[in-house]
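Before any comments, here is the structure.
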Amino acid sequence: MFEGFERRLVDVGDVTINCVVGGSGPALLLLHGFPQNLHMWARVAPLLANEYTVVCADLRGYGGSSKPVGAPDHANYSFRAMASDQRELMRTLGFERFHLVGHDRGGRTGHRMALDHPDSVLSLAVLDIIPTYVMFEEVDRFVARAYWHWYFLQQPAPYPEKVIGADPDTFYEGCLFGWGATGADGFDPEQLEEYRKQWRDPAAIHGSCCDYRAGGTIDFELDHGDLGRQVQCPALVFSGSAGLMHSLFEMQVVWAPRLANMRFASLPGGHFFVDRFPDDTARILREFLSDARSGIHQTERRES
């Protein structure tokens, strides 16, 4: 996987971020979600690398990145901390400004980065998510049943870690295959093996739990403080039409107050449509990124 890409471990302060870098052109950061890692992009990144310098990175707590012990206030696993990690990664690699595509937790990290560091994010694509604040504020019995793991994973340590650790494959495969609206056949075997390596690591189990603990505490508070703020860069809301998120929320309506310059796209499949439809995913991302770049250039010409 990732033939022609360079594997890097980059020190960004208190953690080290694992990434792969390949291609040439404007910088593009691809971020994964739960319960995956950077290998979710293995069949998409090469399709973008002829036009972009593509960086696929593991979030802290996932894959080959550092997995610190969670702090009592959960701040070291907040999306603010994760966004800071990834921004510093890109700056260390030589990119002050870049396009950002994030799936699931990576999309939440991207949304936070676009709020905290708007000068760094040229365009933002959020894949199959709604804002963290809305996920907690608009809970009904259907949302609670579909997203039960949000509440289980944020329980105090070490309870969820021990439950998951007793049989990690059953837990995580239940998430992956259930939300994906498909079985194991919908995933590349090499990618699945990389996910399983992560699932079986107790430090990664702890990291993902800490991620969700932050979601229900500090991330919610930060998002509440930013109600009314809009991301100004070009933005794409991209979902799987057979997924739970798409069926439970009017995604365009939910995102419209938060993204000033938004478009919407969807593909068949569930939450993990990137794995199932890499060619179509890359095509839609290329179209969005091309239009975003054209709009940025037009704005820069008007301002010069």
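If you go along the chain as it appears here, the first residue is 1 and each next one adds 1.
Here the Cβ of each residue, glycine as well, is placed from N, Cα and C on the backbone.
Keep in mind the model shows the original residues, not the substituted ones.
Residues or ranges marked as active site, nucleophile by Swiss-Prot: D104. Counting only same-chain residues six or more apart in sequence, the Cβ atoms lying under 8 angstroms from the Cβ of D104 (mutagenesis position) belong to H32, G33, F34, Q36, L127, D128, I129, H271. DSSP assigns D104 (mutagenesis position) to coil in the three-state reduction, placing it in neither a helix nor a strand.
Annotated active site, proton acceptor per Swiss-Prot: H271, in sequence order, evidence recorded as a curator's inference. Other Cβ atoms within 10 Å of the Cβ of H271 (active site, proton acceptor), summed over all protein chains shown, number 26.
Positions annotated as fluoroacetate binding site by Swiss-Prot: R105, R108, H149, W150, Y212.
Over the domain 'AB hydrolase-1' (26-151), the average per-residue pLDDT in this prediction is 98. Residues or ranges marked as domain 'AB hydrolase-1' by Swiss-Prot on the basis of sequence analysis: 26-151.
In this view, F34 (mutagenesis position) is surrounded by 22 other Cβ atoms within 10 Å of its Cβ, with every protein chain counted. In the three-state DSSP assignment, the secondary structure recorded for F34 (mutagenesis position) is coil. F34 to A appears in Swiss-Prot as a published mutagenesis result, with the remark: Abolishes enzyme activity.
Here the residue is the original one, but Swiss-Prot notes a mutagenesis experiment at this spot, D104 to A: Abolishes enzyme activity.
A mutagenesis experiment is reported in Swiss-Prot for this position, R105 to A, and the note states: Abolishes enzyme activity. The number of other Cβ atoms within 10 Å of the Cβ belonging to R105 (mutagenesis position), over all protein chains shown, comes to 25.
Long-range Cβ contacts of W150 (mutagenesis position) within its own chain (separation 6+, distance under 8 Å): M135, Y212, G215, G216. In this structure, W150 (mutagenesis position) is part of a helix by DSSP. Among the sequence features in Swiss-Prot, the mutagenesis site W150 to A, F, K, Q, R or Y is noted as follows: Abolishes fluoroacetate dehalogenase activity, but does not abolish activity towards chloroacetate.
Max Cα-Cα distance over the annotated fluoroacetate binders (R105, R108, H149, W150, Y212) is 17 Å.
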